[in-house]
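**Q** Feature annotation from Swiss-Prot assigns active site, proton donor to His47. According to Swiss-Prot, the feature (R)-pantoate binding site maps to Gln72, Gln164. Residues annotated as beta-alanine binding site in Swiss-Prot: Gln72. Swiss-Prot lists Asp88, Asp89, Gln92 with the feature Mg(2+) binding site. Here Swiss-Prot notes a mutagenesis experiment, His44 to Ala, with the remark: More than 1000-fold reduction in activity and 52-fold decrease in adenylate formation. Among the mutagenesis experiments that Swiss-Prot reports, His47 to Ala is described with the note: More than 1000-fold reduction in activity and 60-fold decrease in adenylate formation. 10-fold decrease in the affinity for ATP. According to Swiss-Prot, the experimentally introduced change Asn69 to Ala is described as follows: More than 1000-fold reduction in activity and 50-fold decrease in adenylate formation. Under its mutagenesis entries, Swiss-Prot includes Gln72 to Ala with the note: More than 1000-fold reduction in activity and 45-fold decrease in adenylate formation. Here the residue is the original one, while Swiss-Prot reports the published mutagenesis Glu77 to Gly with the comment No effect. For the mutagenesis experiment Lys160 to Ala, the note given by Swiss-Prot reads: More than 1000-fold reduction in activity and 50-fold decrease in the affinity for ATP. Quoted from Swiss-Prot for the published mutagenesis Gln164 to Ala: 50-fold reduction in activity and slight reduction in the affinity for beta-alanine. 30- and 40-fold decrease in adenylate formation and pantothenate formation, respectively.
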Amino acid sequence: MTIPAFHPGELNVYSAPGDVADVSRALRLTGRRVMLVPTMGALHEGHLALVRAAKRVPGSVVVVSIFVNPMQFGAGEDLDAYPRTPDDDLAQLRAEGVEIAFTPTTAAMYPDGLRTTVQPGPLAAELEGGPRPTHFAGVLTVVLKLLQIVRPDRVFFGEKDYQQLVLIRQLVADFNLDVAVVGVPTVREADGLAMSSRNRYLDPAQRAAAVALSAALTAAAHAATAGAQAALDAARAVLDAAPGVAVDYLELRDIGLGPMPLNGSGRLLVAARLGTTRLLDNIAIEIGTFAGTDRPDGYRAILESHWRN
């Protein structure tokens, strides 16, 4: 078997699944640790944070996949309108010192169509899955395929899409996949807005209003010592005051996205529309843990953690 050419220290671009699988296998046999960063392209600093986290692993070789997966787009979602910037994406990967880009076509990823797919658990029908009932089946199917093709030691996802991260961890656990799933904190603009490929669609007024999402989460974190309802009320007050922000949901869950206990660690998630653009955000939050007690030294870190999560 002839292994496709691989040039260390350069960006090697492969479009055939078999080629990247062969190169990954050969690199593992030499002792390199393969890291996978799945993306749909239109790369920004949030994606590059995943790349940098992967590169920090000793002995790593980083594979970044760029594939706009049609299976995760539902009815009424315009697949053709999704931003595609392949030349800019590859230039950014070269600048980061990435050695492998995997850029398959739809025909290469699904040569027999959607013959076999992943059926997610009940969580996939909640939150983001409510208005998008087939979305996470598409996400988990393509992630499983990427993991089988690349066979990485670790795979990296951003915490901004927190429900996706939880479902991928369920996939890996339920199918006994030999890979570690690494969640990387959300990267934010200077004013707190979570970085997203969708931000480019906001007009100036919408961009100014969009900061209400992170501001609402901050307000909730400050109010959380008084309990879950106080946290939700504080967040809702900020969102209600923001012009043009239509909230799809604001929910407090436990860290696995089950029901939130009365006290302890949780996740506060928000989705909202500004015009035709839909934005997501979330933070780690501690509910009632320090109510009626002296606040420990680490309390400020909890309140400030949304800038890193």
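Cβ coordinates are placed from backbone N, Cα and C, and glycine is handled just like the others.
Don't look for the substitutions in this one, it keeps the originals.
Keep in mind that what you see is a predicted model, and the values were worked out from it rather than measured.
What's the neighbourhood like for these features in this structure?
**A** Contacts of His47 (mutagenesis position) defined by a Cβ separation under 8 A and a same-chain sequence distance of 6+ are given as Val37, Thr39, Gly158, in order along the sequence.
For Gln164 (mutagenesis position), the same-chain residues lying six or more positions away in sequence with a CB closer than 8 A to its CB are Glu128, Phe136, Val139, Phe157.
Long-range Cβ neighbours of Gln72 (mutagenesis position) (same chain, at least 6 residues apart, Cβ-Cβ under 8 Å): Thr134, His135, Phe136, Gly138, Val139, Val142.
The Cβ neighbour count for Gln92 (Mg(2+) binding site), using a 10 Å radius and every protein chain shown, is 18.
Around His44 (mutagenesis position), a 10 Å sphere centred on its CB holds 16 further CB atoms from the protein chains shown.
Note: Asn69 (mutagenesis position) has non-local neighbours Met40, Met109, Gly138, Val139, Val142, i.e. same-chain residues 6+ apart with C-beta under 8 A of its own C-beta. Classification of Asn69 (mutagenesis position) by DSSP places it in coil, neither helical nor stranded.
Secondary structure from DSSP puts Glu77 (mutagenesis position) in coil.
All protein chains considered, the CB of Lys160 (mutagenesis position) has 22 other CB atoms within 10 Å. Lys160 (mutagenesis position) falls within neither a helix nor a strand when secondary structure is assigned with DSSP, and so counts as coil.
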**Q** Please name which of the mutagenesis positions listed here, His44, Glu77, Lys160, is nearest in space to Gln92 (Mg(2+) binding site), Cα against Cα.
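**A** The answer is His44.
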**Q** Would you list, in sequence order, the mutagenesis positions among His44, Glu77, Lys160 whose CA lies within 10 Å of the CA of Asp89 (Mg(2+) binding site)?
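**A** Qualifying among His44, Glu77, Lys160: His44.
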**Q** Helix, strand or coil by DSSP: which one applies to His44 (mutagenesis position)?
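**A** For His44 (mutagenesis position) - judged by DSSP and reduced to three states - the answer is coil.
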**Q** Give me the Cα-Cα distance between Asp88 (Mg(2+) binding site) and Lys160 (mutagenesis position), rounded to a whole Å.
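**A** The Cα atom of Asp88 (Mg(2+) binding site) is 23 Å away from the Cα atom of Lys160 (mutagenesis position).
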